[in-house]
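**Q** One structure, pasted below without further comment.
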Amino acid sequence: MDIDLRLHSGDLCKGDDEDRGLDNVLHNEEDMDIGKIEDVSVEVNTDDSVGMGVPTGELVEYTEGMNLEPLNGMEFESHGEAYSFYQEYSRAMGFNTAIQNSRRSKTTREFIDAKFACSRYGTKREYDKSFNRPRARQSKQDPENMAGRRTCAKTDCKASMHVKRRPDGKWVIHSFVREHNHELLPAQAVSEQTRKIYAAMAKQFAEYKTVISLKSDSKSSFEKGRTLSVETGDFKILLDFLSRMQSLNSNFFYAVDLGDDQRVKNVFWVDAKSRHNYGSFCDVVSLDTTYVRNKYKMPLAIFVGVNQHYQYMVLGCALISDESAATYSWLMETWLRAIGGQAPKVLITELDVVMNSIVPEIFPNTRHCLFLWHVLMKVSENLGQVVKQHDNFMPKFEKCIYKSGKDEDFARKWYKNLARFGLKDDQWMISLYEDRKKWAPTYMTDVLLAGMSTSQRADSINAFFDKYMHKKTSVQEFVKVYDTVLQDRCEEEAKADSEMWNKQPAMKSPSPFEKSVSEVYTPAVFKKFQIEVLGAIACSPREENRDATCSTFRVQDFENNQDFMVTWNQTKAEVSCICRLFEYKGYLCRHTLNVLQCCHLSSIPSQYILKRWTKDAKSRHFSGEPQQLQTRLLRYNDLCERALKLNEEASLSQESYNIAFLAIEGAIGNCAGINTSGRSLPDVVTSPTQGLISVEEDNHSRSAGKTSKKKNPTKKRKVNPEQDVMPVAAPESLQQMDKLSPRTVGIESYYGTQQSVQGMVQLNLMGPTRDNFYGNQQTMQGLRQLNSIAPSYDSYYGPQQGIHGQGVDFFRPANFSYDIRDDPNVRTTQLHEDASRHS
């Protein structure tokens, strides 16, 4: 924002006046009187009482004023930048600003002096009309003008910042008065985490002015070195977006990574619903960095999962500065903290040397796999000359990948191709072979990918963002569509949930396999499974080998004109097919169904019905009865976990919302009555279930005639502090909590505070490893790991992306697809004609 003190009030054009709004600065005298004051404050309505715990470690505690106020001698390129800096400071602290006076040089007529002050500076009650704008431009519709004039209460506050212009043109802070003689306005102050980001940036204003989106003729400091390359205004837009999302839901998480020079390097965020859903779908996660690798203007990295409806869900987004080991390490560590420390069973990434080294360090117990589409793309890139010279190279290469039933078959075909095309000494191919267990289907016998790895990126989850992203997409453009996309995905998930519980699936065949899972699978997955059931009709099995425990069948697939080897272990009830459909998609293929039917089975072995694809993928009920939890900390987090489940169910319909609303209102009243009844804290601690029982009885009486009175005794899972709490000893009483003192935090490395409910002190529950700033962290359903105490009772869920999957099977060409509708007349032959091949 440029503030031109040189313009007189009569010289401002209408366009300038409208564009600047409250930021107009008008001066029409050489030495302004105290009365000529303009209130240029911007109201910040965050209502953000969110606190975030400062983790333990080699850190210093942050106080409100630390490194945030202006410093004498701080330099600025112009008086406009100096004023913008003071404005941001005032926003962070919670007061309004005004330009107190300014002074010109008598010789050059250039401004050489300016004083910016609190809007309550002075002793007289002054009036201005629409911020000193000419009468002709005052709007009668403006509420400020409806009363004729606007009052500006004065308290003789001395808070101000005085800047002077040096001969070299730089503006420096000559004096600064910090103290106010009135209360500040917390409702207008930005959130604590934003305040601390500003504090870190204030050390060097060259970096600070970029973060708060001040205009500058010089090149942005973010474009120098390994820092986040975003335009000046984009970062403030992003920061405002993150603050707004967290104000809507305290479980929204974000983190800002700062370099040693206090420049922003990376930014990460994940919404509340994603963190909640991750507990149910933490088996497979992918990380796509295509937009970073392809040098998009917005270097977006995306963590993606898939829910029970085969809808893709974003589990985290980040803007990263580069593809270095340090950046990826920070990103993965931050994401791991955000989702409660529970690593995924499988993490799929692109083929990258840095990824290969970082993933095992951050996720030692996670199976690291590679996108097959990316492997194939890299083959074409690195062996482009070979591909051009030999038309049969890719067909031979794909045959090795897709049609090698055993490890030795893959190795034999691989080395045969290397010899045939003169690639025995090619280092890239040697390296690719060493990583074969991360991407080759032959080696995926012990992994479940849930449809997350496909042969073409167009079929992959992350291709969804291609509809919204292009090379020149800015942060501002992305933020504009982000909310809409999240809301749409959330509504689609709710629609799928409603269909799942209220609509009966249509049967397509008399197969016992189809019938056995019709009430188990979600509709989306059931339709995919139906394709395999109908496809089994075109398969013919022939037993080739048998021993004491296993039988091997050759299944002829007439639709694909290809044979598939299927192994059946009757003792262990295990079946496997070389097409690897179960490993890649999570449900049995037609070839295995054909063999099971041949072996006289009428139902699918239970281990092949993955819970993640069932209607009960998300646990719908708690079990057990309330137990005595000795600390407020444990009680708070247990209630938060249950509240998340309540939100998930109650948000599906207006009727369920009404039930939950009445129950919560009743519970709050009952709890307040218990807490104010005069009983001492020890009494409450020793009788934690009494209030819960009365609440339950009250809720049942409220809902009589509307809902069933049948009680589901809820058994609480036993809490083991040694297992459920992060590896920092949790206090055993409120008295012990009061004795805790945060360790020191350096500007170079800090987290946002994690603050408990009112009356409790800050708990430091996590320690950082690198320079960063963390947004609020919350206990999540199913994770049972204590990240923090939620600072807000707000149970609104931030919308979540649930991107519909394409459903293109791994070994099937993209130009074929099934369209299963509830049409009993659909012919099996039609399905066969449309079906894609397994390999």
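Placement of Cβ uses the backbone N, Cα and C atoms for every residue, glycine included.
Under the heading domain 'FAR1', Swiss-Prot lists 84-186. Listed in Swiss-Prot is the mutagenesis experiment C118 to A, annotated as follows: Loss of DNA binding. Loss of DNA binding; when associated with A-157; A-180 and A-182. Swiss-Prot lists C157 to A among its mutagenesis entries, and the accompanying note reads: Loss of DNA binding. Loss of DNA binding; when associated with A-180 and A-182. Loss of DNA binding; when associated with A-118; A-180 and A-182. Here the residue is the original one, but Swiss-Prot notes a mutagenesis experiment at this spot, H180 to A: Loss of DNA binding; when associated with A-157 and A-182. Loss of DNA binding; when associated with A-118; A-157 and A-182. According to Swiss-Prot, the experimentally introduced change H182 to A is described as follows: Loss of DNA binding; when associated with A-157 and A-180. Loss of DNA binding; when associated with A-118; A-157 and A-180. Among the mutagenesis results in Swiss-Prot, D283 to N has the note: In fhy3-10; loss of dimerization and loss of transcriptional activation activity. The residue drawn here is the original one. If you look up Swiss-Prot, you'll see 284-380 marked as domain 'MULE'. Where Swiss-Prot documents D288 to A as a mutagenesis experiment, the accompanying text is: Loss of dimerization and partial loss of transcriptional activation activity. Under the heading of mutagenesis, Swiss-Prot lists G305 to R and annotates it as follows: In fhy3-9; loss of dimerization and loss of transcriptional activation activity. The annotation that Swiss-Prot gives for the mutagenesis experiment E323 to A reads: No effect. In Swiss-Prot, a published mutagenesis experiment is listed as C579 to A, annotated Loss of dimerization and loss of transcriptional activation activity. What Swiss-Prot notes for the published mutagenesis of H591 to A is this: Loss of dimerization and loss of transcriptional activation activity.
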**Q** So, by DSSP, how many helix, strand and coil residues make up the domain 'MULE' (284-380)?
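**A** Secondary-structure composition of the domain 'MULE' (284-380): 37 helix, 29 strand, 31 coil.
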**Q** Would you mind reading off the Cα separation of D288 (mutagenesis position) from G305 (mutagenesis position), to the nearest angstrom?
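**A** Cα-Cα distance, D288 (mutagenesis position) to G305 (mutagenesis position): 11 Å.
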**Q** Would you mind reading off the Cα separation of C579 (mutagenesis position) from C157 (mutagenesis position), to the nearest angstrom?
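**A** If we compare the Cα positions of C579 (mutagenesis position) and C157 (mutagenesis position), the gap is 77 Å.
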**Q** If you compare CA-to-CA distances from H182 (mutagenesis position) to each of the mutagenesis positions C118, C157, D283, H591, which comes out shortest?
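**A** Nearest candidate: C157.
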**Q** Since the record lists C118, C157, C579 as mutagenesis positions, which of them has the fewest other Cβ atoms within 10 Å of its Cβ?
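**A** Comparing Cβ neighbours within 10 Å for the mutagenesis positions C118, C157, C579, C157 has the fewest.
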**Q** What's the CA-CA gap between G305 (mutagenesis position) and D283 (mutagenesis position) in angstrom, rounded?
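**A** Cα to Cα, G305 (mutagenesis position) and D283 (mutagenesis position) are separated by 9 Å.
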**Q** Determine the most Cβ-crowded residue among the mutagenesis positions D283, D288, E323, using a 10 Å radius around each Cβ and all protein chains in the structure.
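**A** Of the mutagenesis positions D283, D288, E323, the highest Cβ count within 10 Å belongs to D288.
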**Q** Measuring Cα to Cα, how many Å separate H180 (mutagenesis position) from C157 (mutagenesis position)?
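**A** Here the two Cα atoms are 6 Å apart.
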**Q** So, in DSSP terms, is H591 (mutagenesis position) helix, strand, or coil?
**A** helix
**Q** Within a 10 Å radius around the Cβ, which one of these mutagenesis positions has the most neighbouring Cβ atoms: H182, H591?
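**A** Highest number of other Cβ atoms within 10 Å: H591.
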